[in-house]
Amino acid sequence: MSSRTGASLLLILFFFQICSVSALTNGLDASALNALKSEWTTPPDGWEGSDPCGTNWVGITCQNDRVVSISLGNLDLEGKLPADISFLSELRILDLSYNPKLSGPLPPNIGNLGKLRNLILVGCSFSGQIPESIGTLKELIYLSLNLNKFSGTIPPSIGLLSKLYWFDIADNQIEGELPVSNGTSAPGLDMLLQTKHFHFGKNKLSGNIPKELFSSNMSLIHVLFDGNQFTGEIPETLSLVKTLTVLRLDRNKLIGDIPSYLNNLTNLNELYLANNRFTGTLPNLTSLTSLYTLDVSNNTLDFSPIPSWISSLPSLSTLRMEGIQLNGPIPISFFSPPQLQTVILKRNSIVESLDFGTDVSSQLEFVDLQYNEITDYKPSANKVLQVILANNPVCLEAGNGPSYCSAIQHNTSFSTLPTNCSPCEPGMEASPTCRCAYPFMGTLYFRSPSFSGLFNSTNFSILQKAIADFFKKFNYPVDSVGVRNIRENPTDHQLLIDLLVFPLGRESFNQTGMSLVGFAFSNQTYKPPPIFGPYIFKADLYKQFSDVEVSSKSSNKSILIGAVVGVVVLLLLLTIAGIYALRQKKRAERATGQNNPFAKWDTSKSSIDAPQLMGAKAFTFEELKKCTDNFSEANDVGGGGYGKVYRGILPNGQLIAIKRAQQGSLQGGLEFKTEIELLSRVHHKNVVRLLGFCFDRNEQMLVYEYISNGSLKDSLSGKSGIRLDWTRRLKIALGSGKGLAYLHELADPPIIHRDIKSNNILLDENLTAKVADFGLSKLVGDPEKTHVTTQVKGTMGYLDPEYYMTNQLTEKSDVYGFGVVLLELLTGRSPIERGKYVVREVKTKMNKSRSLYDLQELLDTTIIASSGNLKGFEKYVDLALRCVEEEGVNRPSMGEVVKEIENIMQLAGLNPNSDSATSSRTYEDAIKGSGDPYGSESFQYSGNFPASKLEPQ
């Protein structure tokens, strides 16, 4: 092989090495996105390769190597949302809107997306119950699940989303009552004090609207409860929400009087109460000076004249009072409010003459008085407007000749698109600038516009200009926009407008451009003029995506370009090789400091590199080698996943336990330093104490006090030979509870153990319980309190049931594990034994009306032998079962657990403040005859310090 060929091959190999180590996407993120790609029948075009951040996958936004945004609206995606989505732990935005072929339930572990701010699934076909785990998305601001097929009830846990701004579940099949908190543990929607939007319309929600739902502390501006099955009266507490601007309670089964306390909502712009079962008379609402729209149609109100106070509403634009048994003549000043545009009074008993007089609003366009008793009509001399008097006596006498005797005919021909452009090819549309293109199209649904007339084209021209100006201001790839086909839904009076958005500089959008435009609407980034009110945008399927624009007109040009690119790549590789060599040199220099943070530590001097220890000593390798007789087999007393545990004797005669990390468990130097600093701060008589460490000769060792009587598991199983009567079990429960409460509440920073079990509770020579195996893994972000959690992900039988949904372990997870330990102390059984789960066995067997709750056959024989002195037994069982409640919010804190055990001990005639349990004459025999207390299952170290966020396995 020639030297030139060899050099070329080396260069190629080097290039592939660079590529292999320089992927720009975090491994778990890449795996999650590839799972999406595999799950979807029609993944987005351009999702090629295995490095989404590096190859710029459509709709994917990254920061560094982490995926922070997925925006894939209106891409005709088909399939389900796989559980792998939960691995995108840095994701802030998930927008899959307007993909109607996306179906199935949302994965329960969607709650693992702890940094998610925007969850936008509008216009898909997702179904099933909204996952309870959504309540764990503490950063969530925007939750849009409308226009899907969700069923079931609203999860109460959504009340925990303290930052939620937008909550939209409209147009689904959600049923049941609105959840409110119970004031103690159960959350509810009344806790959403920062939320501005409750959009719950067009579902199957039922029951009374809870009075507890509303308070003066809320920030709501839109409450849209229309099209449900709510019953009862409007709660008075609603009037406390002074920020409300839109209230839609129409199309329900509400009863009682329309309350006068609605006058307190002085910022209200739109009030919809139509199609309910209200009775009584319409109250005076003259305090609502900002009211644009009032709709009280189709209620069984008492016969009454047209209220004169209507003319005192200065902002009123649309008035609907259809079918509410109005009678008598129309007051002469009725049409005088200066902003009044539309009046609908049909299906009443209004009599005499329709006379607009001279004091009529200059804005008035449309008056509908069909099906009344009008006998005469005097048109306004100075105003052209549309009046409908069909099915009134005046029309029966005049016949069908006058135009006002014809039923309404809506004009939907208005369009801002030009009609004088040259014809376009089939499928294309002419833009306002007469360019033929494939526009991105859809329908704007305005849920409560403050006008109802379809005749004033000025409003729609304003809308068209506002949308175009928005896209121009923020540099969207948009040439122009147009609106057309304006119509009103007669059922709910929503205003529907077709929108066309034309691409800039090309015939069609690419997927990125179209997603940007769609996101502006799905995320409500675009805000329409206020008169249009809240809206949703339902996009049409867009398939005319432009391909990547590559010039291929000349093969010679292609060859030339290829040659130039080849030379550039070669030079680039040579440059990279040089840079790589320099960086490797510097990296090697840095590695010394990172891998050995104690390298510059002079024990005789003060140094910033010295670990800040509290009572822990730095041992040399030679010191520990000597005290373990060269780590002899005789001193090998067990171990776990971290490595082996050796017994040693210090020169002063003190017994120590040395945990020696095996190669696969070694941490980074800085991580090890951080860990020993934190472990050295833990000082409590019920927690195994760190005496020191060794970071020498590429070894990492932790030195602990030696606990002679092994684990609680050994004693319960009979392995240790120690007899545990009821008194001793209570003292062990109290001691281990105090140790765990210390870790939660007094350690600095607080520590979440994450693997509480009987193997990790050790007993000293006095049977004092000591919590072990709380090796640290990472700080958990909490603005109020910083916790440290352990690497261990828990043990079957002790594992918090909520973990399976959230993949998160908390202080309440430790409480659950401790509750299982309490039941172990009671039964002497392992958590799972012969396929039976001790928690379920106790719950099933228990009968509170009988002695000892009828649990005798489950109790440990040692307890049965002392059954005559089981004072506090029932309270102990109650406490254990509270600790193993399915939901963490229903479990006590460890501080509360300790207080209850102290009370139980007092009931048993014991002093909860005594320092130790009773001694045992079997201690020496146990130590000699049962093997070492640090057996293979005991005291398993969990101290691997992950460099990045801990992910579920």
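Glycine is no exception: its Cβ is also placed from the backbone N, Cα and C atoms.
Annotation of the published mutagenesis CYS421 to Ser in Swiss-Prot: Loss of activation by hydrogen peroxide; when associated with S-424; the original residue is retained in the structure shown. Note: CYS421 (mutagenesis position) has non-local neighbours ALA430, CYS434, CYS436, i.e. same-chain residues 6+ apart with C-beta under 8 A of its own C-beta.
In Swiss-Prot, a mutagenesis experiment is listed as CYS424 to Ser, annotated with the note Loss of activation by hydrogen peroxide; when associated with S-421. Over all protein chains present, the Cβ of CYS424 (mutagenesis position) has 16 other Cβ atoms lying within 10 Å.
Counting every protein chain shown, 13 other Cβ atoms lie within 10 Å of the Cβ of CYS434 (mutagenesis position). For the mutagenesis result CYS434 to Ser, the note given in Swiss-Prot is Loss of activation by hydrogen peroxide; when associated with S-436.
Around the Cβ of CYS436 (mutagenesis position), the number of neighbouring Cβ atoms within 10 Å comes to 16. For the mutagenesis result CYS436 to Ser, the note given in Swiss-Prot is Loss of activation by hydrogen peroxide; when associated with S-434.
Per Swiss-Prot, the feature domain 'Protein kinase' maps to 631-905. Mean model confidence for the domain 'Protein kinase' (631-905) is a pLDDT of 83.
In the three-state DSSP scheme, LYS659 (mutagenesis position) is classed as strand. Annotated ATP binding site per Swiss-Prot: VAL637, GLY638, GLY639, GLY640, GLY641, TYR642, GLY643, LYS644, VAL645, LYS659, in sequence order, evidence recorded as sequence analysis.
The note that Swiss-Prot attaches to the published mutagenesis LYS659 to Glu is: Loss of catalytic activity. Cβ neighbours within 10 Å of LYS659 (mutagenesis position), excluding its own Cβ and spanning all shown chains: 25.
The active site, proton acceptor annotation in Swiss-Prot covers ASP755 and rests on sequence analysis.
Its Cβ taken as reference, ASP773 (mutagenesis position) is surrounded by 25 other Cβ atoms within 10 Å in the chains shown. Among the mutagenesis experiments that Swiss-Prot reports, ASP773 to Leu is described with the note: Loss of catalytic activity.
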Handout entry: Assigned element (helix, strand, coil) containing GLY639 (ATP binding site), judged by DSSP
Key = strand
Fill in the blank from the handout: VAL637 (ATP binding site), Cβ-centred 10 Å count of other Cβ atoms over all protein chains shown, is 21
Problem - Between ASP755 (active site, proton acceptor) and VAL645 (ATP binding site), the C-alpha gap once rounded to whole angstrom - result: 19
Handout entry: Inter-residue C-alpha distance, CYS424 (mutagenesis position) and GLY643 (ATP binding site) (nearest angstrom)
Key = 75
Problem - Cβ neighbours of GLY643 (ATP binding site) where a neighbour is any other Cβ within 10 Å - result: 21
Practice task
List the Cα distance (Å, whole number) between GLY639 (ATP binding site) and ASP773 (mutagenesis position).
Solution key: 12
Fill in the blank from the handout: CYS436 (mutagenesis position) falls, by DSSP collapsed to helix, strand or coil, into strand
